[in-house]
Amino acid sequence: MKHSYFISDLHLSETQPELTALFVDFMQNLAPQAERLYILGDLFDFWIGDDEQSALIQQVKDLIKFVSDQGVQCYFQHGNRDFLIGERFSKETGAQLLPDYQLITLYDKKILLCHGDTLCIDDEAYQQFRRRVHQKWLQRLFLCLPLKVRVIIAEKIRAKSNQDKQAKSQEIMDVNQAFTAEKVQEFGVNLLIHGHTHREAIHQQEEFTRIVLGDWRKNYASILKMDESGEFGFIKD
């Protein structure tokens, strides 16, 4: 039966090879069988520009290109850790870049896709930070810096982010329910798929269904499968 996959929040890095191994297994065995593959952000733990080169980055790009070459339509939506992924990455992998909110039609279902961080409006400090770093002039300035400097800046931002999370309540870091409902209504859908919060779940709400993709962990890959009958669910080992 025809089907498609949705994943997010892998946070791939050289320090967690077990996550890379899970991704390799998925991309070599499951992904090539799909019609579409949607990666909804935070594929990498951080991204400092398309000009960065490493064995891990090349391996990931090669895997996406391999799946794309099998005829699978691959899509990438920016996360809060890898929002600087650009056109060079897209060309090298065959993955189409999507905007912050993307409306798709899949198996006769209208679906709204987003990474999920834009729905967490109660975290005002993060939203202010997000608005700053998404300014195009600031991104251009950052990308002009030497790679070594960008790495230092990215590591400091990541450390600060991890520190801040310890002081924030779980409620603040989750989606705002009212705002999320407004977005769903704005796009005229009854199905929303997002990641970011790392709280894998399928929320059957009164007027719409909200599917939250989970983060990938040492022994678990959060993979949502949707088939042509319209059925969906997370793949369980």
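Just so you know, glycine gets a Cβ as well, placed from its N, Cα and C.
Annotated in Swiss-Prot:
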| type | residues | note |
| --- | --- | --- |
| BINDING | Asp9, His11, Asp42, His198 | Mn(2+) 1 binding site |
| BINDING | Asp42, Asn80, His115, His196 | Mn(2+) 2 binding site |
| BINDING | Asn80, Arg81, Asp123, Ser161, Lys165, Lys168, His196 | substrate binding site |
| MUTAGEN | Asp42 to Ala | 80000-fold decrease in catalytic activity |
| MUTAGEN | Arg81 to Ala | 7000-fold decrease in catalytic activity |
| MUTAGEN | His115 to Ala | 12000-fold decrease in catalytic activity |
| MUTAGEN | His196 to Ala | 5000-fold decrease in catalytic activity |
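The structure, with features from Swiss-Prot marked on it.
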residue	record	DSSP (3 states)
Asp9	Mn(2+) 1 binding site	coil
Asp42	mutagenesis position	coil
Arg81	mutagenesis position	coil
His115	mutagenesis position	coil
Asp123	substrate binding site	coil
Ser161	substrate binding site	helix
His196	mutagenesis position	coil
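The Cβ of His115 (mutagenesis position) lies under 8 Å from the Cβ of Ser8, Leu40, Gly41, Asp42, Gln77, His78, Gly79, Asn80, Asp100, His194, Gly195, His196, each on the same chain and at least six residues away in sequence. Each residue contributes its Cα atom, and for His11 (Mn(2+) 1 binding site) and Ser161 (substrate binding site) these two points are 14 Å apart. Taking CA atoms as the reference points, Lys165 (substrate binding site) and His198 (Mn(2+) 1 binding site) are 13 Å apart. Of the listed recorded positions Asp9, Asp42, Asp123, the Cβ environment within 10 Å is emptiest of other Cβ atoms at Asp123. Those residues of the chain, other than Asp42, Asn80, His115, His196, with a C-beta within 8 angstroms of the mean position of the Mn(2+) 2 site C-beta atoms are Ser8, Asp9, Leu40, Gly41, His78, Gly79, Arg81, Gly116, Asp117, Gly195. Each of Ser8, Leu10, Gly41, Gly79, Arg81, Gly195, His196, Asp215, Trp216 belongs to the same chain as Asp9, His11, Asp42, His198, is absent from that list, and has a C-beta within 8 angstroms of the C-beta centroid marking the Mn(2+) 1 site. For His198 (Mn(2+) 1 binding site), the same-chain residues that are 6 or more apart in sequence and have a Cβ closer than 8 Å to its Cβ are Asp9, Gly214, Asp215.
Minimal Cβ crowding within 10 Å, among the binding-site residues Asn80, Ser161, is found at Ser161. Asp123 (substrate binding site) is 16 Å away from Arg81 (mutagenesis position) when you measure Cα to Cα. In this structure, the recorded positions Arg81, Lys165, His196 were compared by how many other Cβ atoms lie within 10 Å of their Cβ, and the smallest count belongs to Lys165. The Cβ neighbour count for His11 (Mn(2+) 1 binding site), using a 10 Å radius and every protein chain shown, is 20.
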